[in-house]
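Student: Structure below; questions to follow.
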Amino acid sequence: MSRLLWKKVAGAKVASGPVPATARWVASSVLDPVPSDGRPPSQMPSSENGQLRLNPLLIQMLSRGLHEQIFGCGGEMPDEAAVQRSVEHLQKHGLWGQPATPLPDVELRLPRLFGGNLDQHFRLLAQKQSLPYLEAAASLLEAQLPPEPKSWAWAEGWTRYGPEGEAEPVAIPEERALVFDVEVCLAEGTCPTLAVAISPSAWYSWCSRRLVEERYSWTSQLSPADLIPLGGSTSASSSTKQDGQEQLVVGHNVSFDRAHIREQYLIQDSRMRFLDTMSMHMAISGLSSFQRSLWMGAKQGKHKNPAAHKARAEVPEESQWSSESSSWDWMDISSANNLADVHNLYVGGPPLEKEPRELFVKGSMRDIRENFQDLMQYCARDVWATFEVFQQQLPLFLERCPHPVTLAGMLEMGVSYLPVNQNWERYLTEAQNTYEELQREMKKSLMDLANDACQLLSGERYKEDPWLWDLEWDLQEFKQKKAKKVKKPASASKLPIEGAGPFGDPMDQEDPGPPSEEEELQRSVTAHNRLQQLRSTTDLLPKRPQHLPGHPGWYRQLCPRLDDPAWAPGPSLLSLQMRVTPKLMALTWDGFPLHYSDSHGWGYLVPGRRDNLTEPPVSPTVESAAVTCPYRAIESLYRKHCLEQGKQQLEPQEVDLAEEFLLTDNSAMWQTVEELGCLDVEAEAKMENSGLSQPLVLPAACAPKSSQPTYHHGNGPYNDVNIPGCWFFKLPHKDGNNYNVGSPFAKDFLPKMEDGTLQAGPGGASGPRALEINKMISFWRNAHKRISSQMVVWLPRSALPRVVTRHPAFDEEGHYGAILPQVVTAGTITRRAVEPTWLTASNARPDRVGSELKAMVQAPPGYVLVGADVDSQELWIAAVLGDAHFAGMHGCTAFGWMTLQGRKSRGTDLHSKTAATVGISREHAKIFNYGRIYGAGQSFAERLLMQFNHRLTRQEAAEKAQQMYAVTKGLRRYRLSADGEWLVKQLNLPVDRTEDGWVSLQDLRMIRREASRKSRWKKWEVAAERAWTGGTESEMFNKLESIAMSDTPRTPVLGCCISRALEPSVVQGEFITSRVNWVVQSSAVDYLHLMLVAMKWLFEEFAIDGRFCISIHDEVRYLVREEDRYRAALALQITNLLTRCMFAYKLGLNDLPQSVAFFSAVDIDQCLRKEVTMDCKTPSNPTGMERRYGIPQGEALDIYQIIELTKGSLEKRSQPGP
């Protein structure tokens, strides 16, 4: 039934996906368990008890019992030639014969598996989970929908409209399927204002109480009563998973609409699921980030010739075989993500009118009331447009993502849930107060620096200051009217002036004792006379008061005028955004003072230049200093820096990787690749067709010059900045040397502040303290708007389950609620989930205000958070693809072996090997390794090397990158075409071939050159095939590229198609990097979907009370009832085992290494944090989670501990103790 419906909705036969090797399960009926009476092959090495199993490469595999339960009995051993080829490959890379310590076997009886193999098992589970929602979707597609009502009811709550438009109030729309859209008046907060829905039988509208009932003000705190009811009662007694039938809600960016549905905030999960047309569009015809910029440029008419964009980022990747012009057909089969463009792509017709939306964005509630009918029609048109898009999308989606696990996984991903309590509000308050306090302290430090700098005016000392010499030091003279001459009384001229005696007078040296009454009276008279004298001068003041006369110009610009409503004393306008601030703080880069250039942005001055000390500026285009630069002072400053650092000359040294880079999830690594412009120009294709060796191209501005320092290398020198005695170097920009740095306080420079490269100069503590505070507040400054605007709904006691209210830890005065993260379940072309706050949040750091954000997600009493990180997920996926491609054995490639058997302690893991090969830190090597797997080219490595170690020259970075790629990715080799073989024979050309018949790039170019010369420069296609050879990762990249360049790229496990906008038929040889990246990242999404399906099955099968919370890249978290926590942990371990086995099975590897079968640890905790032992101490949480919030450390359990606690069973029993 389910398969027929799937085919019916898809409109095409469901593809079976990649065909694995012969199944090794004994065929069984759907309900039969996997038989387990077979034995491993006799030639397989095993222990005395028959459980320990090693493959021919001596890698420990699943124990015999687990292998039989999952893969069945029997199995073919790889042929001797494949084994020998693998051993020789491992020997070549120094990995064969490395010692390995066997892991204890895992004795575990798995739940009953269905079908004849793992693929059938997952298909049956996913079909069971998604079938009710697929049936609901089919009812929408097949229905003849009613016409839109001509008039909309002005009534609070839901209204149903009959066939003739008659309005009838209803409690909720009792429908199995709805297309739904919510509109919010942003001026009034996050409370929903109105909504429209359509079902196969009727239209519905909803109006909020705040819209219908006019009040002076409403509370800003949301309660369930403010939200839209859509799924029954909100009382805890009736809100269980078993209540009601399955409901499907369809919307465009439906996670926004879900956040305004009342029942979705209940702790117990509901049976309502959501399908997002925006996510389905990304999976069907989504655009990569660079394609989107091209598409938008073409749409706006800014670039009539899209080929002009080839100078940027991704389009100029490796061309597949030649440098022929790019294809732009992909622009016709894709679009941006908004509803209007998506509707135009799939449906066509007149463009959607989006102007009324501005009333919700900028208007007030009164504006919405006055335009109620028009705005309801606008919302209804969006609903109808979404329905039309859905009609076209769903069959396409099921055809291009045919495995039912994909749909079931996306449905589960769409119900993310983050529980919070009163600590959330406390966190917001503490973080904001700490931020404001530090802001005030930083402001005072900066004002002190400005006031101190003014003192340099005395004796013109500023002229010898390495930073302040070029500021505006001109003084504004004090102006006054001419005074009228008045004859002074003689008595006034004879008044004694207090303190006017000569210096050294005894009256200044001795204590005169307490003043007498006469002296007191005399002083009072003197003060009064002086005051009168000052008052008499008021007539001399100019009509328009001067602004701080007697102060330098730069200082006057920092002080508000007296008539300014926001007047405050001193240089109160000073901020980090001002160009004068880095100078006042005396910032240095490696000991060189920072300097700002109008044409090149922020840089620094390197002393030692002599060729421009006497020469005037060459031309008007050359920047020159209007005042003399104190280059001697700069030389002295740098010498002092070198002595303090204990060095006479800079030497290249490794800089530790900032935690921000490591804490950025690996999914963000692809964004880093794109930001750095890592994608190679069509250099390879040009090299194949040319007779020139590959040049090392330096940026024009950084080309060797006649004048440059010998002791310093950097981004420069830029000699058009003519500073006498100094060279100007630009600060390095994360996007490349051609970009200017606008502020040295940007977050990209935080790692340089931490490692001491960028620091405040000498002269007091104000500068270093301001720099330190800037680092501390950087996270909250950038994220507080997103965090503070999170939509939190607090639940009344009646909506809380009894397990919460009866728990000893329940606080009667506390608040319990939830945040629904607005996750786009497929927000990128790789189908990765996207959400701006929670999916990108870093972990807590002791020097970052508010960075304890994730720990504020706290389980309610009686519940815990159970989750785990998938160890090296993408590395393993890439490795197992390479292993299957090379010899069909786990660990048969060097890359696969290091992933499985490598140990950090022995330096044999992937990251340690790369670090040792290139001479970089292991942390840096980790970034490079992920970048390569994501498809980044050698240019990426060069730029990232220079970003991590700015002291490297471009030549040194290029050499390191070339060495790294030669060892890891290998060298490109080519197989000659028939024409190529004929030319070699006819021209009698000497060609050096490998054992497999591959030729080098040099030989390929030689054949092309000679053939062209002998045939009057005819162009010959002499290469039929190309591959990577000789590297630790060559076979893996060959497999990834073979998938990426196939006619219809599909993920190897679930068979999901790449976006139509990246199919080879429309992009030809372009966007190779995006396509290679897609293979790994999209396979990782398959991994997540398999996990979600398996966990849902085990929770339902064994009555584990829990629900999915969130998935952050390679980790998953579930909210689980406390008494079920250990069973949920075991379910997670079994899920990981079956998911990895599914990958191996689909690739023809009917086995799995023991080292990757289970999570290294499953976390059981009361809050969301990276490690259960992290106390999350930060400036806003200085005492930690336990002392401040009462949250103790959690548990991290491995598979052996979990089996001991649960007796290896998922069945419910009396709860074991910890």
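Positions of Cβ are set from backbone N, Cα and C atoms, glycine also.
Sequence unchanged from the original; the noted substitutions are absent.
So Swiss-Prot lists these for the protein:
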| type | residues | note |
| --- | --- | --- |
| ACT_SITE | Asp181 | active site, exonuclease activity |
| MUTAGEN | Asp257 to Ala | Results in loss of exonuclease activity associated with impaired mtDNA 5'-end ligation and accumulation of somatic mtDNA mutations. Mice carrying this mutation show premature aging and reduced lifespan |
| BINDING | Ser289, Ser575, Lys785, Thr828, Thr1073, Ser1074 | DNA binding site |
| BINDING | Arg561, His733, Gly742, Lys747, Ser842, Arg848 | RNA binding site |
| BINDING | Asp869, Val870, Asp1114 | Mg(2+) 2 binding site |
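Map the listed features onto the structure and describe their local environment.
Tutor: Around Asp181 (active site, exonuclease activity), the same-chain residues six or more apart in sequence whose CB sits under 8 Å from its CB are Ala195, Val196, Ala197, Gly251, His252, Asp257, Cys379, Asp382, Val383, Thr386, listed in sequence order.
Other C-beta atoms found within 10 angstroms of the C-beta of Asp257 (mutagenesis position) number 25, with every protein chain shown included.
Packing around Ser289 (DNA binding site) is summarised by its Cβ count: 15 other Cβ atoms lie within 10 angstroms of its Cβ, all protein chains included. Ser289 (DNA binding site) carries a helical DSSP state (H, G or I).
DSSP assigns Lys747 (RNA binding site) to a helix in the three-state reduction.
Look at Asp1114 (Mg(2+) 2 binding site): DSSP puts it in coil. A simple way to gauge crowding: the CB of Asp1114 (Mg(2+) 2 binding site) has 18 other CB atoms within 10 angstroms, across all the protein chains here.
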Student: Check the Cα-Cα distances from Asp869 (Mg(2+) 2 binding site) to the binding-site residues Ser575, Lys785, Arg848 and tell me which is shortest.
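Tutor: Comparing Cα positions, the candidate nearest Asp869 (Mg(2+) 2 binding site) turns out to be Arg848.
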Student: What Cα-Cα separation, expressed in whole Å, is found between Arg561 (RNA binding site) and Asp1114 (Mg(2+) 2 binding site)?
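Tutor: Here the two Cα atoms lie 55 Å apart.
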Student: Express the distance between the Cα positions of Lys747 (RNA binding site) and Asp1114 (Mg(2+) 2 binding site) as a whole number of Å.
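Tutor: Distance between the two Cα atoms comes out at 25 Å.
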Student: Between Ser575 (DNA binding site) and Gly742 (RNA binding site), how many Å separate their Cα atoms?
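Tutor: The Cα atom of Ser575 (DNA binding site) is 14 Å away from the Cα atom of Gly742 (RNA binding site).
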Student: At the Cα level, what's the spacing in Å between Thr1073 (DNA binding site) and Asp1114 (Mg(2+) 2 binding site), rounded?
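Tutor: On Cα coordinates alone, these residues lie 22 Å apart.
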Student: Quick one: pull the CA-CA distance for Val870 (Mg(2+) 2 binding site) versus Ser289 (DNA binding site), whole Å only.
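Tutor: Rounded to the nearest whole number, the Cα-Cα distance is 27 Å.
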Student: Which of these binding-site residues is closest to His733 (RNA binding site) if you go by CA atoms: Ser289, Lys785, Thr828, Ser1074, Asp1114?
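Tutor: Minimum Cα distance from His733 (RNA binding site) across Ser289, Lys785, Thr828, Ser1074, Asp1114 lands on Ser289.
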Student: Hey, which of the binding-site residues Ser575, Thr828, Ser842, Ser1074 is the loneliest by Cβ count within 10 Å?
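Tutor: Ranked by other Cβ atoms within 10 Å, the binding-site residues Ser575, Thr828, Ser842, Ser1074 bottom out at Ser575.
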Student: Pick from Arg561, Arg848: which of these binding-site residues has the biggest number of other Cβ atoms within 10 Å of its Cβ?
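Tutor: Of the binding-site residues Arg561, Arg848, the most buried by Cβ count within 10 Å is Arg848.
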Student: Would you mind checking how many other C-beta atoms are within 10 angstroms of the C-beta on Val870 (Mg(2+) 2 binding site)?
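Tutor: Total other Cβ atoms inside 10 Å, all chains included: 23.
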